[in-house]
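*Asks:* Annotated Ca(2+) binding site per Swiss-Prot: Glu38, Gly43, in sequence order, evidence recorded as similarity to another entry. For His59, His376, the entry in Swiss-Prot reads Fe(II)-heme a binding site. What Swiss-Prot lists as Cu cation binding site is His238, His288, His289, and the listing cites similarity to another entry. The O2 binding site feature in Swiss-Prot is assigned to Tyr242. Val450 to Ile appears in Swiss-Prot as a known natural variant, with the remark: In strain: Hawaii, New Caledonia and Tahiti. Looking at Swiss-Prot, you'll find the natural variant Tyr468 to Phe noted as follows: In strain: Hawaii, New Caledonia and Tahiti.
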Amino acid sequence: PRQWLFSTNHKDIGTLYFIFGAWAGMVGTSLSILIRAELGHPGALIGDDQIYNVIVTAHAFIMIFFMVMPIMIGGFGNWLVPLMLGAPDMAFPRMNNMSFWLLPPALSLLLVSSMVENGAGTGWTVYPPLSAGIAHGGASVDLAIFSLHLAGISSILGAVNFITTVINMRSTGISLDRMPLFVWSVVITALLLLLSLPVLAGAITMLLTDRNLNTSFFDPAGGGDPILYQHLFWFFGHPEVYILILPGFGMISHIISQESGKKETFGSLGMIYAMLAIGLLGFIVWAHHMFTVGMDVDTRAYFTSATMIIAVPTGIKIFSWLATLHGTQLSYSPAILWALGFVFLFTVGGLTGVVLANSSVDIILHDTYYVVAHFHYVLSMGAVFAIMAGFIHWYPLFTGLTLNNKWLKSQFIIMFIGVNLTFFPQHFLGLAGMPRRYSDYPDAYTTWNVVSTIGSTISLLGILFFFYIIWESLVSQRQVIYPIQLNSSIEWYQNTPPAEHSYSELPLLTN
């Protein structure tokens, strides 16, 4: 227990993040299955829209703050960044420990917020006046705000740690332009966290004082404006979605170049600039989430154009991955299957994003299932596919064990069918005008909702199968002899699993 509770070892802390993220992911998945069960037939199942919205809100918060971010940044980031830099550990090992241990209390606060009073049924955006004292009395929203505060502090500390580590602890020979793409992606992600989270903290603190200390930041009666909250929230919220996907971009670059048998990704400098461009542009497009609040036509024109510009660096990344794959004789290992699935489905999600960027179109599609379909394609088939690819790819390094490849391929097919069956029909529902965040719908929408719910059940089976595959691997203890052929990245020069203290003598990297 002491080893885990007080650990300052980046590998142990990374493992804690993985376990925490997997556990939170099961909770978040359970909530999503409840949502799909409710929508699996017309009429009521739970019979209470407040509870339904509490489930939707908790599903979003758990998946974002307690599943994707801990696994990608905390798990893969902690494990791989020091190994890829040739650093003995993170720059601030004890702060690293605190970053992790802030998350269980944060998750507990969120779960408690659902259990007291009526729960926080505000949606993950927590817009006032719905989240204000009149519409949401009681402690639920306050507890959710404190949960976000803790998760935010955790991420800010982690961000400072990663930035410092990369600036100060690169091994001799690893110049910035030769730094692995995954490390670059984590650094850019950390910068985005550092710049966006304080704004969220400000917004939810003002909401807290509006609710409890009689201020009126977001109350027109006292000269406030609920639209101010939306601007503050989305100034955080849009960079946040890039925070969720950028580490995935980094992992996919490594996996594709490795599996293509090439020593680096096509146009790796361009890949770095593309990620920097995405990170920068991510801060100046936030109001595309607010096309329906009545902004000036010139404001809408700007946010439409700026949003579409993000498609350019994203396209550079997609086509560089395809160019990396070009001309190779692929063996379809499980990791490359997930990576190919990522490229294909992330592109679909990106295209629906370009559709929604048009302010005039978005006014029709805003708050319909078209938006739900869009962001689940980039999250449920972008971020999650990247996590799956990365986990399978680096599992032999982390554990020194092998997974059952045949099962993993079957599991990929099950998940691929499941997620597409769940989310593709939602485009049709959105185009037909089915609104988000309602527990019931007119009979006309029944067919595609039934298909979507069947898809979610298939995905659930896929996830359970995945956990069984990991269990089987840990029980069977098949040791790795050679973890990978012709490795293109230095973390593979470690033992499998790596020694508790790798790089106790600093390496010199020559090329």
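Cβ atoms here come from the backbone N, Cα and C positions, even for glycine.
What you see is the original sequence, not a version with the noted changes.
Are these features on the surface or tucked inside, and what are their neighbours?
*Replies:* Same-chain residues at least 6 positions away in sequence with a Cβ under 8 Å from that of Glu38 (Ca(2+) binding site) are, in sequence order, Ala44, Leu45, Ile46, Tyr52, Ser439.
His59 (Fe(II)-heme a binding site) falls within a helical segment according to DSSP. Residues within less than 8 Å, Cβ to Cβ, of His59 (Fe(II)-heme a binding site) and separated from it by at least 6 positions along the same chain comprise Gly28, Leu31, Ser32, Ile35.
DSSP classifies His238 (Cu cation binding site) as helix under the three-state reduction. Here the Cβ of His238 (Cu cation binding site) has 23 other Cβ atoms within 10 Å, regardless of which shown protein chain they belong to.
Taking a C-beta cut-off of under 8 Å and a sequence gap of six or more, Tyr242 (O2 binding site) has these contacts in its own chain: Thr189, Leu192, Ile278, Gly279, Gly282.
Cβ neighbours within 10 Å of Val450 (variant position), excluding its own Cβ and spanning all shown chains: 15.
Listed in sequence order, the residues of the same chain lying 6 or more apart from Tyr468 (variant position) and placing their CB within less than 8 Å of its CB: none are present. In the three-state DSSP classification, Tyr468 (variant position) falls within a helix.
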*Asks:* Find the shortest Cα-Cα separation between His238 (Cu cation binding site) and the recorded positions Gly43, His376, Val450, and name the residue that gives it.
*Replies:* His376
*Asks:* DSSP three-state call for Gly43 (Ca(2+) binding site): helix, strand or coil?
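*Replies:* Assignment for Gly43 (Ca(2+) binding site) reads coil.
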*Asks:* May I ask for the distance between Gly43 (Ca(2+) binding site) and His288 (Cu cation binding site), taken between their Cα atoms and rounded to an integer number of Å?
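*Replies:* A Cα-Cα distance of 33 Å.
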*Asks:* Output, ordered by sequence, the same-chain residues six or more apart from His289 (Cu cation binding site) with a CB under 8 Å from its CB, or 'none'.
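*Replies:* Non-local contacts for His289 (Cu cation binding site): Gln230, Trp234, Gly237, His238.
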*Asks:* Can you grab the distance from His376 (Fe(II)-heme a binding site) over to His288 (Cu cation binding site)? Cα atoms, rounded to a whole Å.
*Replies:* 17
*Asks:* Around the Cu cation site recorded as His238, His288, His289, what other same-chain residues have a C-beta within 8 angstroms of the site's C-beta center?
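*Replies:* Those within range, site residues removed, are Trp234, Gly237, Val285, Trp286, Ala287, Met290, Phe303, Thr307.
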*Asks:* Tally every other Cβ atom lying within 10 Å of the Cβ atom of His288 (Cu cation binding site).
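*Replies:* His288 (Cu cation binding site): 22 neighbouring Cβ atoms within 10 Å.
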*Asks:* For Val450 (variant position) and His288 (Cu cation binding site), determine the Cα separation and express it in whole Å.
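*Replies:* The separation of the Cα atoms works out to 31 Å.
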